[in-house]
Amino acid sequence: MEQAVHGESKRGQVTGTHLTNDISKAKKCTVIGGSGFLGQHMVEQLLERGYTVNVFDIHQGFDNPRVQFFIGDLCNQQDLYPALKGVSTVFHCASPPPYSNNKELFYRVNFIGTKTVIETCREAGVQKLILTSSASVVFEGVDIKNGTEDLPYAMKPIDYYTETKILQERAVLDANDPKKNFLTAAIRPHGIFGPRDPQLVPILIDAARKGKMKFMIGNGENLVDFTFVENVVHGHILAAEHLSQDAALGGKAFHITNDEPIPFWTFLSRILTGLNYEAPKYHIPYWMAYYLAFLLSLLVMVVSPLIQIQPTFTPIRVALAGTFHYYSCEKAKKLFGYRPLVTMDEAVERTVQSFHHLRKDK
């Protein structure tokens, strides 16, 4: 009774407090996986745009006094809840690296962990959940030219990573519930690269140092999307900000790329030559490369009871290097005004400059 009386006498003051809390909460977010490559760039852009940022991850990847870190297991709701309580938006970009080839780990983190994220968001009163998905959820190793979000999920995903990203994306989009003020969206980037990239550039340079970048698969004309990391982050933030204004965006996936498809081998060559390595000069017909990779995969299956081999030359890697796969951003442009912030030329230049420690001496 006393509470009711006090609430009645201070109604204006309490309402004002709620408004202040709502305004401050709207600019407070948590980045799950914020210690990773994409996550760190996301934290930086969010801070620049005036957000208060929490990071949840299995380890603290950097120091920043403006960021509150929460360390824990993504699948443990007790670990996760403190990082999500009191925030309006959650950006979920945590995932094992695609090349890890650990099916159980992918399933646990990408699917089970994401279900835990959804449940915890609801418990904590989070209003928006933006997932980092992947354009590969629709790719099956055959050409995709200017693919839209209407393409069906891959019936035969190219790897365990993609298989679990499909499960993850479906779970997040199905969780969209405007009636309960919980809105979700998925961002599908493709070929993320940029400063501090732990995968594409280091792996490419390592292959070049070992003499494995002398050949290109196919005629070198197949167009592919590579996306600068800052453009990927920009797409996430735009989606979140427009999701609060237009609930009709909820429950949808959006392709986010540089909107400049580039021949696969041209892109790799620009990185290589920018760091003083030779670009591939010789062509292997696509059909021949695929056939050889297929035979190798059969050999690996035959000897697998005796010896475990992880071949790097696989049919799906041949397909990734030799097919067209680029995607339309028209949906993101139309619904939340996405435009790449950084052009491909500038993105490649900045990326090469950031990896000066990998440069080959002339």
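Each residue's number is its place along the chain shown, starting with 1.
Glycine is treated like the rest: Cβ placed from N, Cα and C.
Modelled residues match the original; the substitutions are not represented.
Swiss-Prot annotations:
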| type | residues | note |
| --- | --- | --- |
| VARIANT | Val53 to Asp | In bpa; does not rescue the yeast mutant lacking the ortholog erg26 |
| VARIANT | Ala94 to Thr | In bpa; does not rescue the yeast mutant lacking the ortholog erg26 |
| VARIANT | Pro98 to Leu | In str; does not rescue the yeast mutant lacking the ortholog erg26 |
| VARIANT | Val109 to Met | In str; rescues the yeast mutant lacking the ortholog erg26 |
| ACT_SITE | Tyr161 | active site, proton acceptor |
| BINDING | Lys165 | NAD(+) binding site |
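Straight-line distance linking the Cα atoms of Ala94 (variant position) and the residue listed as 'active site, proton acceptor', rounded to a whole number, equals 12 Å. A gap of 10 Å separates the Cα atoms of Lys165 (NAD(+) binding site) and Val109 (variant position). All protein chains included, Pro98 (variant position) registers 16 other Cβ atoms within 10 Å of its own Cβ. Cα of Val53 (variant position) to Cα of Val109 (variant position): a distance of 22 Å. The Cβ neighbour count for Val109 (variant position), using a 10 Å radius over every protein chain in view, is 22.
The two recorded residues the residue listed as 'active site, proton acceptor' and Pro98 (variant position) have their Cα atoms spaced 5 Å from each other. If you measure from the Cα atom of Pro98 (variant position) to that of Val109 (variant position), you get 12 Å.
With a 10 A radius on its CB, the residue listed as 'active site, proton acceptor' counts 22 other CB atoms from all the protein chains.
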